[in-house]
Amino acid sequence: MGTSPSSSTALASCSRIARRATATMIAGSLLLLGFLSTTTAQPEQKASNLIGTYRHVDRATGQVLTCDKCPAGTYVSEHCTNTSLRVCSSCPVGTFTRHENGIEKCHDCSQPCPWPMIEKLPCAALTDRECTCPPGMFQSNATCAPHTVCPVGWGVRKKGTETEDVRCKQCARGTFSDVPSSVMKCKAYTDCLSQNLVVIKPGTKETDNVCGTLPSFSSSTSPSPGTAIFPRPEHMETHEVPSSTYVPKGMNSTESNSSASVRPKVLSSIQEGTVPDNTSSARGKEDVNKTLPNLQVVNHQQGPHHRHILKLLPSMEATGGEKSSTPIKGPKRGHPRQNLHKHFDINEHLPWMIVLFLLLVLVVIVVCSIRKSSRTLKKGPRQDPSAIVEKAGLKKSMTPTQNREKWIYYCNGHGIDILKLVAAQVGSQWKDIYQFLCNASEREVAAFSNGYTADHERAYAALQHWTIRGPEASLAQLISALRQHRRNDVVEKIRGLMEDTTQLETDKLALPMSPSPLSPSPIPSPNAKLENSALLTVEPSPQDKNKGFFVDESEPLLRCDSTSSGSSALSRNGSFITKEKKDTVLRQVRLDPCDLQPIFDDMLHFLNPEELRVIEEIPQAEDKLDRLFEIIGVKSQEASQTLLDSVYSHLPDLL
């Protein structure tokens, strides 16, 4: 029997699903295996990196042995031999070691903390004693001083710490401080409106707002018939709401009558108290307890208060002998609302106005810099390097001759152009080096590629353009770019050129010539071999001979990989470590202080007891390192190399 088309389609789809599931499972298993292998390899790598070693001279055999360092908190009580491992012992009381080491004695802890300082860290096997000031005090001139107390009206702007004093500031508008304190900030005024209260007395920088209750009339029992709310006219006059339209003497009678026409009616209806006497005569004799609040009224409005009294009294008469369950609220009286639209004070807004102005100036500078840079990048150097130098000389103080002579090293009466030397060696790598030096775009690289025929011409033009684009171009940056692209052979050629006794062969420094105006015109020389090379036979002036070549960090960078040779002019003082290299290390250490103890621990086996005593007497760690350079530098090249390796391993920023 034949199969139907629908069944064949279903079988095909099932097979595709099965294949996808199988592929997914295989990929998942491979990922799991890769993850497990990575996680198992990491502990092994960490374990191998945790173990440090040191070198020890066996006094019995005179051999230099490599021993494992002791962990932190211990010291080497017995060094290793050919048949035994080193023995570590715990640091005794009063001593410590922070790192793994190969020393024979732990470091002494610092002196006990002088009064009133307290111990922040105790003296232990792993840590030195650290002192600090107690709470409420800060360190000032090697002693502790109490934090400043902010007076009344002032609050804490910045809390004090162990090393800084308290900073106070005057309470701003809307805040106050009523107690002197060294920890409290200014507090905000009490919000009377949120508590259904009014401000009776506004706050100041030293006091809070004084709030009061709203005026209200409350009665425990309703007035009985025949009993007036105000039994005497004097009482009514005492508690009568005063009016802002008070009629002084000398006012005409019509105005006074019209202003008082309302109150006589109210008083007469109250004072007469002629209410029909029903069966509640006994209750009429009962006393009526009334509470009339004594308020401080600030502003009074005549119209609303009088209308309130007219509405209030008839309601009291109508509810004769019944108790009033609803309190009678009076008009809202309180402190007048402060005027929100006050005069503009320039002193209050001056700080943020200055900040906005500085931000505006910064934005303008950034925009102008970006536009100038974009115009420079768009132009693209399609002309020869000599024209580039001439155009750059119109805008900069440095002339083309000065810029060219900056990269020329004079040796035996001949001027050797460093840029030509590098251009002749890098070949097609000039693109990567040029992009690394000045972040050039593909368009600029293409301009050099299309403008010249040979790679050394393109490289020389690109390097000259790099030196013209910014005055910060230096030999140190060029060497860094060469090392970045693994051209240490070119760096060694430059290094050999700068050495006094090393002479480079002329044919190795020769740069192929072309009819293009690439090479600067050298001074004629009778030697035909020098005419076809990149050597410039320019006799330097006495000033040029005396001044250094590239006054920057170029020379330490050239010699950071090893100690200088014994024939170098920089090592003629008997030291295997050049002065420039030592000064570079010490300058970096003084700029960025760090823990130098591991370096001293690594070099202990090279020092005799007298040298160790001399170094221990020096108080500053940087001066100790300087003295260590002087001592180790004259011992041997192996000791000098060990010191440099230790410095570069513990201070990686120097690389």
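Numbers here mean position along the shown chain, with the first residue as 1.
In case you wondered, yes, glycine gets a Cβ from its N, Cα and C as well.
None of the noted substitutions appears here; every position holds its original residue.
According to Swiss-Prot, the protein carries these features:
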type	residues	note
DOMAIN	415-498	domain 'Death'
MUTAGEN	Asn82 to Gln	Abolishes one glycosylation site and reduces total N-glycosylation; when associated with Q-252; Q-278 and Q-289
MUTAGEN	Asn141 to Gln	Abolishes one glycosylation site and reduces total N-glycosylation; when associated with Q-82; Q-252; Q-278 and Q-289
MUTAGEN	Asn252 to Gln	Abolishes one glycosylation site and reduces total N-glycosylation; when associated with Q-278 and Q-289
MUTAGEN	Asn257 to Gln	Abolishes one glycosylation site and reduces total N-glycosylation; when associated with Q-82; Q-141; Q-252; Q-278 and Q-289
MUTAGEN	Asn278 to Gln	Abolishes one glycosylation site and reduces total N-glycosylation. Abolishes one glycosylation site and reduces total N-glycosylation; when associated with Q-82; Q-141; Q-252; Q-257 and Q-289
MUTAGEN	Asn289 to Gln	Abolishes one glycosylation site and reduces total N-glycosylation; when associated with Q-278
MUTAGEN	Cys368 to Val	Abolishes palmitoylation
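Features per Swiss-Prot, on structure.
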residue : record               : Cβ contacts under 8 Å, 6 or more apart
Asn82   : mutagenesis position : Asp58, Thr61, Gln63, Leu65
Asn141  : mutagenesis position : none
Cys368  : mutagenesis position : none
Helix, strand and coil residues within the domain 'Death' (415-498) as assigned by DSSP: 67 helix, 3 strand, 14 coil
Model confidence over the domain 'Death' (415-498), averaged pLDDT: 82
Where Asn141 (mutagenesis position) falls in three-state DSSP terms: coil
